[in-house]
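Visitor: Could you have a look at this structure, given as C-alpha cells, before my questions?
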Amino acid sequence: MGVVVVNVMTLLDQNNALPRTSVDASPALWSFLLRQCRILASEPLGTPVVVRPANLRRLAEPLMDLPKPTRPIVRTRSCRCPPNTTTGLFAEDSPLESTEVVDAVACFRLLHRDQPSPPRLYHLWVVGAADLCVPFLEYAQKIRLGVRFIAIKTPDAWVGEPWAVPTRFLPEWTVAWTPFPAAPNHPLETLLSRYEYQYGVVLPGTNGRERDCMRWLRSLIALHKPHPATPGPLTTSHPVRRPCCACMGMPEVPDEQPTSPGRGPQETDPLIAVRGERPRLPHICYPVTTL
C-alpha cells in the first residue's frame, strides 16, 4: 500500500517564516510541538512514521516509545562532522540509537517501495525546521503530492535565523486545531495560549497534463540516448541546510555569556545570537513591538 497520508508539522512566525534550523527556535517550543505530534499520530487506521532532525533527541522523548523503524532521524547539517551526542539541549542521537535516513524524501520513497505482507498503510509525519521540511515540500510539489500542513504560529519573530517559504508551500485556507492542554501549573501555559494552531492542506502543483506528458517523453528519450562516460555529479546539500559552528569558523557559544560593565546579565551579543548556535534563553521569541 505505502504512504496514504503525509503530514508536515512545524513552527511559523508572524511572517509565515520557519526557523531555518532547530537551534533557531526555543527548545521548550520544540518539546511542546513533538508532544503534540505524538498525540496526533496515535491514529488507529495506519502505522505512524515520524521523521525528525537528529538534534532534537533530548526533546523527543515522547516519540521514543515508537518502534525504531518508525521514528527515523535526519542529520540536517550540511557538513560531515562527527555528531554531537553529549553537549547542549540540541545534542544528536547516538549512532545506531535510531534509524538514519538521508532526508524525509528518502524515507517517503522507502515506505512507498516497501512491500510487506500483508500490506501496511503508513501515515508519514515530517516534524522539524526548514532544513527538514522545505526540501520535502519541494519534492511534494514536484510529484504533485498533497500534504497536510500543521503548524504552531507565534505572534513574534524567531530569535535565530528565519527561512521564508514560498506561498505555494503554505495552505490557502486553515482551520484551528486544539492542542492537548498543558498542565494548569505549566510555566508556558500563558505563553502558549497566545499562539495560533493552524491546520490546512497544501494542494498539489497545477502542472497541466501536456506538461506532464512532455516531461515523460523527455525522460523516456534520455534513457535510450547514449551518454559519454563522465564522473557522477557531486552531491550538494540543500541551501537551507547549514554547517556546524566549527565548519563556519565560529566558536561554540557557552551556556553563560560573561557580562561587562553597563550590560545586564540577560543581554547577549546579537551577532552571536543570530549567526552562532543560539544560547539558552528563557523566552521563546523576541517581541517585534515594544510594549
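Any Cβ shown, glycine's included, is placed from N, Cα and C.
What you see is the original sequence, not a version with the noted changes.
Pulled the feature table from Swiss-Prot, pasting it below:
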- Arg80 to Cys: In strain: Nonneuroinvasive mutant HF10 (VARIANT)
- Glu172 to Lys: In strain: Nonneuroinvasive mutant HF10 (VARIANT)
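I would like each feature placed in context: is it buried or exposed, what are its neighbours, and how far apart are things?
Guide: A sphere of 10 angstroms centred on the C-beta of Arg80 (variant position) encloses 9 other C-beta atoms.
Neighbours of Glu172 (variant position), defined as other CB atoms within 10 A of its CB across all chains, total 10.
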